[in-house]
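Engineer: One structure, pasted below without further comment.
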Amino acid sequence: MAQRDYVRRSQPAPSRRKKSTSRKKQRNLPAVSPAMVAIAAAVLVTFIGGLYFITHHKKEESETLQSQKVTGNGLPPKPEERWRYIKELESRQPGVRAPTEPSAGGEVKTPEQLTPEQRQLLEQMQADMRQQPTQLVEVPWNEQTPEQRQQTLQRQRQAQQLAEQQRLAQQSRTTEQSWQQQTRTSQAAPVQAQPRQSKPASSQQPYQDLLQTPAHTTAQSKPQQAAPVARAADAPKPTAEKKDERRWMVQCGSFRGAEQAETVRAQLAFEGFDSKITTNNGWNRVVIGPVKGKENADSTLNRLKMAGHTNCIRLAAGG
């Protein structure tokens with residue numbers, strides 16, 4: 001019995017046609033053209049030749065540069081400028097020069113060579129250097145505790161007392177120096193008068209021996225008379241050393257309202273002055289003190305004026 005291929009018969013006709021057409025297309029595809037191959041080979045050859053030429057040309061340039069460097073010995077040309085310090089060294093004269101200052105612009109001059117204005121300025125600078133440095137007053141600030149504020153106020157008082165003591169000591173020294181100068185001048189006057197009077201006594205000695213004794217008595221009486229003058233000059237010294245022991249108050253305002261007095265007191269406390277408010281007959285007075293001695297009160301007033309409180313006045317503690 002003959003076998004039949006049922007599978008091939010079962011496949012549809014279009015699928016058979018598709019397979020046959022695809023095989024025909026694969027057979028009909030053209031091969032790579034020889035012209036394209038030749039162009040690609042030419043491009044590749046030119047690229048390789050260009051690379052070779054570039055590398056070879058660089059080597060030649062490096063060889064020429066090396067030859068130029070060898071011929072030049074590797075040194076730059078000499079500068080044409082002749083430096084100024086060489087001329088100064090050639091024309092320098094031996095000897096020690098006086099120091100110069102860039103601000104002055106010349107040699108240091110002696111006091112005889114200075115102008116009157118320069119001398120005045122020099123004397124002023126020397127006087128400023130002799131003065132004692134000013135001590136800055138420590139001002140209590142708002143964030144301080146009451147104990148710290150009290151400590152700062154105590155330090156201020158101690159500093160004021162020290163400054164006052166130094167000032168009084170300086171005054172006493174000046175008075176002593178002036179007193180010593182006066183005593184020296186008073187002692188020198190009778191010593192100069194004594195030889196003047198001894199000359200006529202010696203001239204009269206060969207003629208009148210009796211007149212010799214009065215001359216000595218007169219010469220001796222004058223130094224004795226000069227002694228009371230010196231004692232009389234000693235008298236002003238204890239009066240100058242006496243101090244004002246009274247107590248004074250410094251008033252910086254009198255207000256009807258308590259708020260104004262508190263603001264003034266706060267300003268004084270901020271600037272380092274210990275003040276208080278006293279009420280009398282409806283008036284609120286801002287006072288500082290009591291301060292012992294008129295000089296201390298005056299110094300407090302001066303410091304208040306420097307701080308800007310010009311309306312402060314000095315009052316007696318009982319007034």
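Just so it is clear, glycine is given a Cβ too, placed from its N, Cα and C backbone atoms.
Don't expect the noted substitutions in this model, because it carries the original residues.
Values in this document were obtained by computation on a predicted structure and should not be read as measured data.
From Swiss-Prot, here are the annotated features:
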| type | residues | note |
| --- | --- | --- |
| MUTAGEN | Asp5 to Asn | Causes significant impairment of the interaction with FtsA |
| MUTAGEN | Trp83 to Leu or Thr | Lack of activity |
| MUTAGEN | Tyr85 to Ser or Trp | Lack of activity |
| MUTAGEN | Leu89 to Ser | Lack of activity |
| DOMAIN | 242-316 | domain 'SPOR' |
| MUTAGEN | Gln251 to Glu | Severe localization defects. Binds peptidoglycan poorly |
| MUTAGEN | Cys252 to Ala | Severely reduces stability of the protein |
| MUTAGEN | Ser254 to Ala | Reduces septal localization by a factor of at least 3 |
| MUTAGEN | Ser254 to Glu | Binds peptidoglycan poorly |
| MUTAGEN | Thr263 to Asp | Intermediate localization defects |
| MUTAGEN | Phe270 to Ala | Intermediate localization defects |
| MUTAGEN | Trp283 to Asp | Severe localization defects |
| MUTAGEN | Trp283 to Ala | Reduces septal localization by a factor of at least 3 |
| MUTAGEN | Arg285 to Ala | Reduces septal localization by a factor of at least 3. Binds peptidoglycan poorly |
| MUTAGEN | Cys312 to Ala | Severely reduces stability of the protein |
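Help me understand the surroundings of these features in the structure.
Structural biologist: DSSP assigns Tyr85 (mutagenesis position) to a helical segment in the three-state reduction.
Around the Cβ of Leu89 (mutagenesis position), the same chain contributes no residue under 8 angstroms that is 6 or more positions distant in sequence.
Cβ neighbours of Gln251 (mutagenesis position) (same chain, under 8 Å, six or more residues apart in sequence): Arg285, Val286, Val287, Ile288, Cys312, Ile313, Leu315. According to its DSSP assignment, Gln251 (mutagenesis position) is in a strand.
Non-local contacts of Cys252 (mutagenesis position) by the CB criterion (under 8 A, 6+ apart in sequence, same chain) comprise Val264, Leu268, Ser275, Val286, Val287, Ile288, Leu304, His309, Asn311, Cys312.
There are 16 other CB atoms within 10 A of the CB of Ser254 (mutagenesis position), with all protein chains counted.
Taking Cβ-Cβ distances under 8 Å and a sequence separation of 6 or more, Thr263 (mutagenesis position) has no neighbours in its chain.
According to its DSSP assignment, Phe270 (mutagenesis position) is helical. All protein chains shown were included, and the count of other CB atoms within 10 Å of the CB of Phe270 (mutagenesis position) stands at 13.
The local packing around Trp283 (mutagenesis position), expressed as other Cβ atoms within 10 Å of its Cβ over all shown chains, amounts to 12.
Reduced to three states, the DSSP call for Arg285 (mutagenesis position) is strand.
The 10 Å shell around the Cβ of Cys312 (mutagenesis position) contains 20 further Cβ atoms across the protein chains shown.
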Engineer: Find the shortest Cα-Cα separation between Phe270 (mutagenesis position) and the mutagenesis positions Tyr85, Ser254, Trp283, and name the residue that gives it.
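Structural biologist: Spatially nearest to Phe270 (mutagenesis position) by Cα position is Ser254.
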Engineer: Across all protein chains in the structure, which of the mutagenesis positions Tyr85, Arg285 has the highest Cβ count within 10 Å?
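Structural biologist: When each Cβ's neighbours within 10 Å are tallied, Arg285 leads.
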Engineer: Roughly how many Å separate the Cα of Tyr85 (mutagenesis position) from that of Ser254 (mutagenesis position), to the nearest whole number?
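Structural biologist: It is 77 Å, counting Cα to Cα.
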Engineer: Measuring Cα to Cα, tell me the gap between Trp283 (mutagenesis position) and Ser254 (mutagenesis position) in whole angstrom.
Structural biologist: 6
Engineer: Per DSSP, to which secondary structure element type does Cys312 (mutagenesis position) belong, with helix, strand and coil as the options?
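Structural biologist: For Cys312 (mutagenesis position) - judged by DSSP and reduced to three states - the answer is coil.
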